[in-house]
Amino acid sequence: MWDLNDAPHQTQREEESEEFCYSSPSKRVGSFSNSSSSAVVIEDGSDDDELNRVRPNNPLVTHQFFPEMDSNGGGVASGFPRAHWFGVKFCQSDLATGSSAGKATNVAAAVVEPAQPLKKSRRGPRSRSSQYRGVTFYRRTGRWESHIWDCGKQVYLGGFDTAHAAARAYDRAAIKFRGVEADINFNIDDYDDDLKQMTNLTKEEFVHVLRRQSTGFPRGSSKYRGVTLHKCGRWEARMGQFLGKKYVYLGLFDTEVEAARAYDKAAIKCNGKDAVTNFDPSIYDEELNAESSGNPTTPQDHNLDLSLGNSANSKHKSQDMRLRMNQQQQDSLHSNEVLGLGQTGMLNHTPNSNHQFPGSSNIGSGGGFSLFPAAENHRFDGRASTNQVLTNAAASSGFSPHHHNQIFNSTSTPHQNWLQTNGFQPPLMRPS
């Protein structure tokens with residue numbers, strides 16, 4: 001139906017504009033009405049059109065007219081097709097959608113996967129200086145030492161040249177202390193022979209076996225077993241843990257080899273053929289047989305010869321020193337006995353206090369008389385006997401009689417001075 005109010009030229013213009021919109025391949029009409037202002041044109045950008053089109057001077061600004069809403073917030077997700085404004089693609093929504101989906105998948109997987117309980121290790125922290133458990137490297141000695149904890153105490157197992165040997169020692173001790181289920185460095189099948197051996201030994205005995213398999217003392221400076229450098233500069237040989245003692249001293253030697261040989265001989269005497277030695281035990285057969293034939297020992301004689309490997313000079317020196325010490329001890333005991341006898345004799349002959357002094361009043365019978373007539377004889381007789389005994393003791397101890405007289409006079413001088421100071425004169429001895 002024609003609208004009579006419109007002009008014919010306006011109707012013709014509207015028809016031309018409509019045909020132009022439908023004829024253009026790169027344009028489509030989103031909505032159409034009689035009013036020209038209500039038409040919305042959406043362009044599908046193409047590469048050819050973008051190259052031929054003259055871009056405006058103003059920069060392009062992209063606005064997101066339909067932001068995505070979370071499903072929990074009650075918003076409605078946009079179901080509209082993706083629009084392309086002047087060839088610009090909106091990829092943010094895709095990234096957001098993909099990331100949210102990935103997060104949801106990860107959360108779901110984390111919820112579905114059950115939490116695995118962590119196995120607590122009973123072995124404690126690993127050593128910082130070694131890859132093996134129970135092994136520590138000491139820079140000062142340059143050796144690998146093995147330790148194990150038992151009842152809150154750290155038990156020393158020995159010092160070794162390699163970390164592998166120290167780890168083996170730790171494994172053996174761990175199996176002995178904690179059983180077959182103990183945490184060890186290597187496979188349990190490697191210790192079948194050790195399992196048979198440790199059944200007949202206690203913990204302490206097995207630890208001693210491990211220590212004997214190590215290379216010497218933990219802080220020793222010698223490569224030989226039972227040998228360490230003494231502070232005097234010589235090499236000391238000793239054997240530890242023997243018959244309840246901490247260690248048995250074997251002597252000082254000029255070289256390490258001599259000290260090592262002394263240790264080997266002592267070990268063979270104590271442990272027999274099973275002893276762990278530094279050298280081949282067969283080289284000591286002749287010496288040990290000669291000693292056993294010349295000086296037969298009984299099983300009860302466990303005392304070792306302390307001068308086992310010393311040289312002849314040092315042996316004679318030690319014997320001379322022992323003789324001198326014994327002689328000095330005997331002399332000192334003899335002199336002490338003599339002095340004790342002399343003191344008891346002097347105490348038994350003390351003067352009687354009932355005698356009167358000259359010039360005093362007469363008490364009892366008679367007047368004044370000489371001071372201590374009878375007691376002085378006994379006292380001087382005791383002094384003479386004591387002097388003679390002391391002279392003999394001084395002669396036996398190596399002192400000259402003249403030297404002894406000087407000592408005796410010096411000891412008797414204070415008594416005489418006291419008598420003279422107080423006005424008393426020593427009594428005159430009656431001629432016999």
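Cβ atoms here come from the backbone N, Cα and C positions, even for glycine.
Original residues throughout; no substitutions modelled.
In Swiss-Prot this protein carries:
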MUTAGEN   G159 to E  In AP2-5; temperature-sensitive
MUTAGEN   G251 to S  In AP2-1; temperature-sensitive
MUTAGEN   Q420 to E  In AP2-5; temperature-sensitive
Quick one: give me the count of other CB atoms within 10 A of the CB of G159 (mutagenesis position).
23
Integer Cα-Cα distance in angstrom, G159 (mutagenesis position) to G251 (mutagenesis position):
23
Take the Cβ of G251 (mutagenesis position) and count every other Cβ within 10 Å, whichever protein chain it belongs to.
23
Kindly assign G159 (mutagenesis position) to one of the three DSSP-derived states: helix, strand or coil.
strand
